[in-house]
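Below: the structure, in structure tokens.
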Amino acid sequence: MSVPSSLSQSAINANSHGGPALSLPLPLHAAHNQLLNAKLQATAVGPKDLRSAMGEGGGPEPGPANAKWLKEGQNQLRRAATAHRDQNRNVTLTLAEEASQEPEMAPLGPKGLIHLYSELELSAHNAANRGLRGPGLIISTQEQGPDEGEEKAAGEAEEEEEDDDDEEEEEDLSSPPGLPEPLESVEAPPRPQALTDGPREHSKSASLLFGMRNSAASDEDSSWATLSQGSPSYGSPEDTDSFWNPNAFETDSDLPAGWMRVQDTSGTYYWHIPTGTTQWEPPGRASPSQGSSPQEESQLTWTGFAHGEGFEDGEFWKDEPSDEAPMELGLKEPEEGTLTFPAQSLSPEPLPQEEEKLPPRNTNPGIKCFAVRSLGWVEMTEEELAPGRSSVAVNNCIRQLSYHKNNLHDPMSGGWGEGKDLLLQLEDETLKLVEPQSQALLHAQPIISIRVWGVGRDSGRERDFAYVARDKLTQMLKCHVFRCEAPAKNIATSLHEICSKIMAERRNARCLVNGLSLDHSKLVDVPFQVEFPAPKNELVQKFQVYYLGNVPVAKPVGVDVINGALESVLSSSSREQWTPSHVSVAPATLTILHQQTEAVLGECRVRFLSFLAVGRDVHTFAFIMAAGPASFCCHMFWCEPNAASLSEAVQAACMLRYQKCLDARSQASTSCLPAPPAESVARRVGWTVRRGVQSLWGSLKPKRLGAHTP
């Protein structure tokens, strides 16, 4: 016969007060955690004790039997006493305590089987009536004969004794020590208390908080299914003890990113979602608990707040006040790493001292100053500055100088200012280069004379600035390259603003001069709200040539006229007498400029060009212009390597101008002609009517159209 193990203290008290005072050899109280263990639900009375109670021969002595019963009862008392302190509902008993309690056991008298069964039946009924927290298990409420009880006890005695001994050994080795308490004070706790009893220990880690429910899942689930088959009114441990309720997770704005506050029966703790680590203290405070496992420390080092080697618990977060400081450093790294050379001040002294030594930098608000380092200059040709090629040529110069200047502090021989720290100032329509220490003016370049400027387009060249201008002494086109402390687009934007201002001032001055010569009485008031369209810049092509001069010719057209003029000039002059110049071809104007002085040698309107051709020599080119009534002039050029590009450009300009004239003439003919008088309209209508009548009658009279036209 198996003995029930789910009887509580209330059942035993009711049994002791409701009947005669009995001295029970077996304490029948069982803790709630024994109901969740599959191995303990079939705990049986030792076969030797049953044989002695039934009076069978060959049984053991009364003393050892009573000691066995008392030992089992005290073990159950210890398990019940420590149930509210064990988080995983494990039986808490050690071998040392078991050995220490054995000498204190007092021998009790043997009991008969019938008397023992009556006590068990009465206790089971009382436990069911009082509605215990765990479902009471009644073995049988029917009467059973002595023979049936003897057969069942004899068949199960040996197996139950072996299971009981193995179970006690496993529980003693795996459970923490617990102290027994009096029987009257043992009660099933209303809710399992995992981490709230007593002060919190720092040795609790994430495995304790997150692994409670999975530590004994198989045994717990199977045992509960067996115990609750007959009592559906009670809930399961999952229902009565919910660690994860909907309100358990809280997010707070005070917590750093990635942290969450969790509240459950164990208390309030903080969970770092990316790494999976937990801690009792808020993450924004001094340091984590001392119980952080080595695995948790290795996960914390992944965030990059410290080096990869090991740290002590007290030293790991010592130098890090918060999680925001490393983020600020991470934002600064891409900005400092954009340059290929080390980030350093462009002057030997720190920048604050340099600013103190340079008071004029910020005194005049009209001066824009930029700290730069000269990389030198590269000579350029006029062909490289042609439209569509200038940006590529300037970028090649930047690439050529910046890639070969690995050490910027080593000055190179060649041009002025090479490898030096300079101040680039934009003042009064002038670009100035000033020595930082002595404020000495090294170079001044009028902004209006700068041909091209640009910023490096390659990756890492955003701080390289270059401009192209003609040298005053050598008349050579030079591309000066600088490396700026700030992004070079600031200089380019400032230059663009200054050029726009200069062009606006010149436009206003030209309008003022023209306005003085106009009759103000004929001017029409224009409202100020009207927005005039911005003028479009025409495409200008420049070609470097030798200007042979111009001669008057008799006819405006003819290849023989051009060939005769070219032969006469080539035979009468030498190459040294030819003037180096360049021709600017625009859709409206052809301009001939001196290559060195940029003086205008000739300017011709495309609308007055009458004929153009290439001479017998492919290097020669000439065109004829109308200089006045019955006066024509032939301009001649020597081109390298041939005159094909120049002739095509002039021809394209002529065709474009001719097309514009046609467009303007067609619009004027449709919209600008005055309306015909009424008399002319009447004559035209009458003529149309007469013509219709004549066509009907088949008249073949000739029509005089000129007489009837207005």
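Backbone N, Cα and C atoms are what each Cβ position is placed from, and that goes for glycine too.
Record features (Swiss-Prot):
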- 253-285: domain 'WW' (DOMAIN)
- 370-509: domain 'PID 1' (DOMAIN)
- 542-699: domain 'PID 2' (DOMAIN)
- TYR117 to Phe: No effect on phosphorylation by ABL1 (MUTAGEN)
- LYS204 to Arg: Abolished acetylation by KAT5, leading to decreased transcription activator activity; when associated with R-701 (MUTAGEN)
- LYS204 to Gln: Mimics acetylation; leading to increased transcription activator activity; when associated with Q-701 (MUTAGEN)
- TYR234 to Phe: No effect on phosphorylation by ABL1 (MUTAGEN)
- TYR269 to Phe: No effect on phosphorylation by ABL1 (MUTAGEN)
- SER459 to Ala: Loss of PKC-mediated phosphorylation (MUTAGEN)
- SER459 to Glu: Increased activation of the RAC1-ARF6 axis (MUTAGEN)
- TYR547 to Phe: Abrogates phosphorylation and stimulation of transcription by ABL1, and increases the interaction with RASD1/DEXRAS1 (MUTAGEN)
- LYS701 to Gln: Mimics acetylation; leading to increased transcription activator activity; when associated with Q-204 (MUTAGEN)
- LYS701 to Arg: Abolished acetylation by KAT5, leading to decreased transcription activator activity; when associated with R-204 (MUTAGEN)
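What Swiss-Prot annotates, mapped onto the structure for a quick look.
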residue: TYR269; record: mutagenesis position; DSSP class: strand
residue: SER459; record: mutagenesis position; DSSP class: coil
residue: TYR547; record: mutagenesis position; DSSP class: strand
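Recorded residues SER459 (mutagenesis position) and TYR547 (mutagenesis position) have their alpha carbons 43 Å apart, per Cα-Cα distance.
Confidence over the domain 'PID 2' (542-699), given as mean pLDDT on the 0 to 100 scale, stands at 84. In sequence order, TRP578, THR579, PRO580, SER581, ILE592, LEU601, GLY602, HIS635, MET636, PHE637 are the residues of the chain that are 6 or more apart from TYR547 (mutagenesis position) and have a CB within less than 8 Å of its CB. Fewest Cβ neighbours within 10 Å among the mutagenesis positions TYR269, SER459: this applies to SER459.
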